[in-house]
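S.K.: Copying in the features that Swiss-Prot gives for the protein in this structure:
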{"type": "ACT_SITE", "residues": "D685", "note": "active site"}
{"type": "BINDING", "residues": "Q589, L843", "note": "Mg(2+) binding site"}
{"type": "DOMAIN", "residues": "263-372", "note": "domain 'PAZ'"}
{"type": "DOMAIN", "residues": "538-829", "note": "domain 'Piwi'"}
{"type": "MUTAGEN", "residues": "R9 to A", "note": "Decreased binding to papi"}
{"type": "MUTAGEN", "residues": "R10 to A", "note": "Abolishes binding to papi"}
{"type": "MUTAGEN", "residues": "R11 to A", "note": "Decreased binding to papi"}
{"type": "MUTAGEN", "residues": "P12 to A", "note": "No significant effect on binding to papi"}
{"type": "MUTAGEN", "residues": "V30 to A", "note": "Abolishes binding to CBX5; when associated with or without A-130. Fails to rescue dominant defects in white reporter silencing produced by the piwi2 mutation"}
{"type": "MUTAGEN", "residues": "D614 to A", "note": "Does not affect nuclear localization, repression activity of soma- and germline-specific transposable elements, fertility and piRNA loading; when associated with or without A-685"}
Amino acid sequence: MADDQGRGRRRPLNEDDSSTSRGSGDGPRVKVFRGSSSGDPRADPRIEASRERRALEEAPRREGGPTERKPWGDQYDYLNTRPAELVSKKGTDGVPVMLQTNFFRLKTKPEWRIVHYHVEFEPSIENPRVRMGVLSNHANLLGSGYLFDGLQLFTTRKFEQEITVLSGKSKLDIEYKISIKFVGFISCAEPRFLQVLNLILRRSMKGLNLELVGRNLFDPRAKIEIREFKMELWPGYETSIRQHEKDILLGTEITHKVMRTETIYDIMRRCSHNPARHQDEVRVNVLDLIVLTDYNNRTYRINDVDFGQTPKSTFSCKGRDISFVEYYLTKYNIRIRDHNQPLLISKNRDKALKTNASELVVLIPELCRVTGLNAEMRSNFQLMRAMSSYTRMNPKQRTDRLRAFNHRLQNTPESVKVLRDWNMELDKNVTEVQGRIIGQQNIVFHNGKVPAGENADWQRHFRDQRMLTTPSDGLDRWAVIAPQRNSHELRTLLDSLYRAASGMGLRIRSPQEFIIYDDRTGTYVRAMDDCVRSDPKLILCLVPNDNAERYSSIKKRGYVDRAVPTQVVTLKTTKNRSLMSIATKIAIQLNCKLGYTPWMIELPLSGLMTIGFDIAKSTRDRKRAYGALIASMDLQQNSTYFSTVTECSAFDVLANTLWPMIAKALRQYQHEHRKLPSRIVFYRDGVSSGSLKQLFEFEVKDIIEKLKTEYARVQLSPPQLAYIVVTRSMNTRFFLNGQNPPPGTIVDDVITLPERYDFYLVSQQVRQGTVSPTSYNVLYSSMGLSPEKMQKLTYKMCHLYYNWSGTTRVPAVCQYAKKLATLVGTNLHSIPQNALEKKFYYL
């Protein structure tokens, strides 16, 4: 498809009193679609309501399931959880530093109230843009700054009458009666006030000539072409205005949109030409893809392919039948090349949400550009490296881009006028905040403790330190499975493993070897069945490559059908120059899978259980999901963990099955210590955007009540509880003099939210790009810990992930929960054996 075809010039909207006048930029739509080339008389081109109305109506709506990204801290999810007795949530411990952020302060806070009106037209006008045009005749009356989405009007001017009646004419000289009904005031304290501010910002950004793709703005004129992979990167911005601790701040993050230059038509042509297989193969490769139509800069999800219709098919438009070929030529000056290609069907999700009506959008394959990356592309190292060279910006590059955006916004006349009309002015400098750097934590080994280091990486200390706990008789009964042709590589791996483990205090004896003569999945599984007859403590499989089917089968046999920890090592690993370093990591994993602990941190609290919880969707059935809970068993006493998994609905965001998992962890703790924990810190990951209120009402309160009941049964007071929501996917960034802040950096002021007990923590070092802080929102706490102790405890918990000898972005229990939930949802698709609950089998 030539570029000029896909980017046909837009024509001005024409007004029409019929329902077909809604056509403005989407393809033709049908309410009931039938596979007939003669056309459906009910089909007509339409346009939805403006994006400004959708922003107001849908801002609080949850999307994307349990692990959706939460860009600016749940933008419209307002829940006041800051304890009344908490005078200050700022800590004092640590070295103070001045940090720069990706926020800009709103210098002149508007001192006005926004007036909300509802507008009706008589006779009725279906097309929102026509409504906007008719009302714009009274711009002077409405005031210099007003927002109108075709139905709702927002302005700073209050009319004297409750209902103000005006008249106006359209471009076709049709006169309309306009009724403007007063709804109410929106004060600065209301969440809707911030929504309006965001709409004002979006309106001001129109002057930057950016394209709206999805919900963010991108600059196609600054696109970066990666021609060898038929791909473009569009730079853009994610923005949000919100009331922070003291000021209203504009958060700005640099983002990129992956735009593939290939179309759905190109993908279809690559599919099998065998008539018996072609349609099925097309559907496998096309369904659920997100596409962009350049003629209206809209994105759609492909829900079906209709092989019964072609661009020659007709539909009813403005009282006559018209083919798709003629429609696109007349509407967009686009000539469709292949008149025999099938049509694509996309459900109009926004329309369905508002009206519960089923409306479908009809699309032409050769006009649909594919967006995003598929699994094959993500596994292409060269492609990902080429992309990251543009998208992975260091702190200086990022701050330069932020300042350039601010300068562009404040020097574009159209943008400046919008902000001035609303009496708004942005600071030209990024917002600064004083943070603190917590001191290095001590890592406790069997024979001593060492500081974690400035970069929070203690890999080198394994040269002279023994792991904290190891089996007294070592790894004495285990098995390996390897192809006969790789016997030499197996010897190399085992020799390196013996040496690495010995230096860390883990004695590994020679395994029972099961040599196989091919590398088929079934051969490995049958060899595992032979292995288990000798009751091994662990099975190691040497495999030729990263075959997903083989890996899943090995894990399922070990964890679902049996209860034997498995370790899968690829042949490529044995040929790595850093084999001894890799062997050290494998030895640590083997020790963990046996149920032992490589290291610990100094923990001042006794009787403490830390819990991590996360959810992962099943890759086999997207309606199903698996929740994983990891709980520590008093790390001051025995440094062990407990894990449990349950199946739940992918839409069960509030995890109604959570309490039984907590109860199992409590029983295990009681079994090991002959008492229940006196303190519980629950780190809740996997919370979807907009669900904090539901989470607090139905999950937190439920846990509190059930803990009271559980402890009352043994005549104990309920434990001290802290419930903390962990958000790892944030757009918030901060920098230290053009560099990444070091691990242990805390921010608990200025950019935090006044209604929350929250803080940001940078807990890990990154070698490339810009570090992303993690947000912690304390929804509930009866712990009695000061803010700095809560922050320090959280940082300590980031030192205990045993797959990596360094800190992690989130507390280890969260990382373990994510790892386990992903393993079950991706590979096992069944609940693992209970006998594995005390072992790190999921590492």
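Any Cβ shown, glycine's included, is placed from N, Cα and C.
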S.K.: Return the residues near Q589 (Mg(2+) binding site) by Cβ distance under 8 Å, restricted to its own chain and a separation of at least 6 in sequence.
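M.R.: In sequence order, the residues whose Cβ lies under 8 Å from that of Q589 (Mg(2+) binding site) (at least 6 apart) are Q567, Y802, N803, F840, L843.
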S.K.: How many of the residues that make up the domain 'PAZ' (263-372) does DSSP mark as helix, as strand and as coil?
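M.R.: So the counts come to 38 helix, 33 strand, 39 coil.
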S.K.: Tell me whether Q589 (Mg(2+) binding site) sits in a helix, a strand or coil according to DSSP.
M.R.: helix
S.K.: How many whole Å apart are the CA atoms of D614 (mutagenesis position) and D685 (active site)?
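M.R.: Distance between the two Cα atoms comes out at 5 Å.
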S.K.: To which of the recorded positions D614, D685 does the lowest count of other Cβ atoms within 10 Å belong?
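M.R.: Candidates: the recorded positions D614, D685. Fewest Cβ atoms within 10 Å: D685.
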S.K.: Which whole number is the mean pLDDT over the domain 'Piwi' (538-829)?
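M.R.: That stretch averages a pLDDT of 93.
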S.K.: Suppose we draw a 10 Å sphere around the Cβ of L843 (Mg(2+) binding site). How many other Cβ atoms does it contain, all chains included?
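M.R.: Looking across every protein chain shown, the total is 20.
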S.K.: Using DSSP reduced to three states, classify L843 (Mg(2+) binding site) as helix, strand or coil.
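M.R.: It is coil.
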